[in-house]
Amino acid sequence: MDGDRGKRDSYWSTSPSGSTTKPASGWERSSKADTWLLILSFTQWALSIATVIICIIISARQGYSMKEYSMTVEALNMSSREVKESLTSLIRQEVIARAVNIQSSVQTGIPVLLNKNSRDVIQMIDKSCSRQELTQHCESTIAVHHADGIAPLEPHSFWRCPVGEPYLSSDPEISLLPGPSLLSGSTTISGCVRLPSLSIGEAIYAYSSNLITQGCADIGKSYQVLQLGYISLNSDMFPDLNPVVSHTYDINDNRKSCSVVATGTRGYQLCSMPTVDERTDYSSDGIEDLVLDVLDLKGRTKSHRYRNSEVDLDHPFSALYPSVGNGIATEGSLIFLGYGGLTTPLQGDTKCRTQGCQQVSQDTCNEALKITWLGGKQVVSVIIQVNDYLSERPKIRVTTIPITQNYLGAEGRLLKLGDRVYIYTRSSGWHSQLQIGVLDVSHPLTINWTPHEALSRPGNKECNWYNKCPKECISGVYTDAYPLSPDAANVATVTLYANTSRVNPTIMYSNTTNIINMLRIKDVQLEAAYTTTSCITHFGKGYCFHIIEINQKSLNTLQPMLFKTSIPKLCKAES
């Protein structure tokens, strides 16, 4: 052990160079500790100074960064506001555009698509029901009806206002409404399509016209075309006539002077089947055959023909014709207006006017009913009643309208609107002014005529537009009117606005004393003939269909054309 300690002491007392080192004293050790402490203090001070400098530098840099940060935040805020405004504007535009599209779809697109889908379903049902497979056969009727809200215009409901009184306005002027026309026409020239007759029922409408292949003579061989359809709304939200089925009757049957009625899901057509011309017919005893045609929505048709002996006539007639204008349906009966010549004249005093007329008496008016051109026969209007029209063989009864209630018998029509029956007759005699009133079909038959001073029709020189004094004449033209007010004082019509010529067809809305609003179809030289006007409402808004026989000179043909207008009814506020 001692040997090892000697070795260790020898090791620590000898330098690496081989010299011997002496042990350090206590003072020397204290001096070294102070030196190291000084060094540490200086280092700490230096570090503190460096730390302060670094903090100052960092603070300075942080101040600049905060300012830059504030500017950056402000720029970001401005950019955000701009983006927000841009997005808001874009969203607003998109919302408005989509709202307009939605509104357009709701108002127009959806109804059109619904109508199209309805027609597609109807066609599909029709095709499936027309098939016969083994013993199965579909007999159901196609569900066809007017668009929602559409109904024949009923004056009692239409001619009223929530506040104030209704009136016809002259401002703005009426205009033609756009839409298609699907009236039956001709495939040849130099012929005529004549005598349009339109009946608008609660569910469907019926339209009939006569197609003469060559010329326009009444006795010329002709097709009779009967259409059934419904009233829809087009993309402009205006009403249209849309035919569903059409039937063309044999040209060899030669139907003439047809009147129609639409009721339920069927159309009925009453026609004359003359074998001679009109003058020859009036000169002989007995009437030409009548025929009642029935057409349903599946295109099935049935016809009932009646000879003179099969018609229950209240008086002997030499000639009898349906009145061209539409008839009406009541419980168990169809009622048509007719006219014709009595074999033996009735006694009594007819409607007359003597005031302001020279050398005129009641006898003048009575004799004016006997038309020399028609063999001197007394021409009267009649009610043709088809009883039990749903039976296998309906019965026809004819009742003469008393001459005391009427002017010269002529073409015309009946309208059942609400609880009233309105009658129009063509002003064929000396009385040139519009003839429209309310008919009481009870016994005895009576007519309450509404005097109209503003509306008339062209006629021959002796019985022109302005004639008011009684004399024998047969003239005028069929231009019926539709009552807008319950008393038939306010009407819609198409008049040939001329003195003696069948020219210048003009749509007119009028009261008893003034033409309020009118629209000329083209110009005063345009030739035309018969006109018929029928009106409807769509959720209270009134529209009229006007069918006018227009002379197509370039094709040498006469053909009906369809026009539509909106009724210019307004409400006058109470003062």
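Numbering starts at 1 and runs along the chain as it is shown here.
Glycine too: its Cβ is placed from the backbone N, Cα and C atoms.
Every residue here is the original one, so none of the noted swaps is modelled.
Here the residue is the original one, while Swiss-Prot reports the published mutagenesis ASN77 to Gly with the comment Loss of glycosylation. Contacts of ASN77 (mutagenesis position) defined by a Cβ separation under 8 A and a same-chain sequence distance of 6+ are given as none.
In the three-state DSSP scheme, ASN448 (mutagenesis position) falls into the strand class. The number of other CB atoms found within 10 A of the CB of ASN448 (mutagenesis position), across every protein chain shown, is 13. Quoted from Swiss-Prot, the note attached to the mutagenesis of ASN448 to Gly states: No effect.
A mutagenesis experiment is reported in Swiss-Prot for this position, ASN499 to Gly, and the note states: Loss of glycosylation; 88% loss of neuraminidase activity. Counting only same-chain residues six or more apart in sequence, the Cβ atoms lying under 8 angstroms from the Cβ of ASN499 (mutagenesis position) belong to PRO458, ASN464, TRP465, TYR466.
According to Swiss-Prot, the natural variant ASP148 to Glu carries the following note: In strain: wild-type, mutant F1-R, mutant ts-f1 and mutant F1-R / T-5 revertant. Around the Cβ of ASP148 (variant position), the number of neighbouring Cβ atoms within 10 Å comes to 10.
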Cα distance (Å, whole number) from ASN448 (mutagenesis position) to ASP148 (variant position): 34
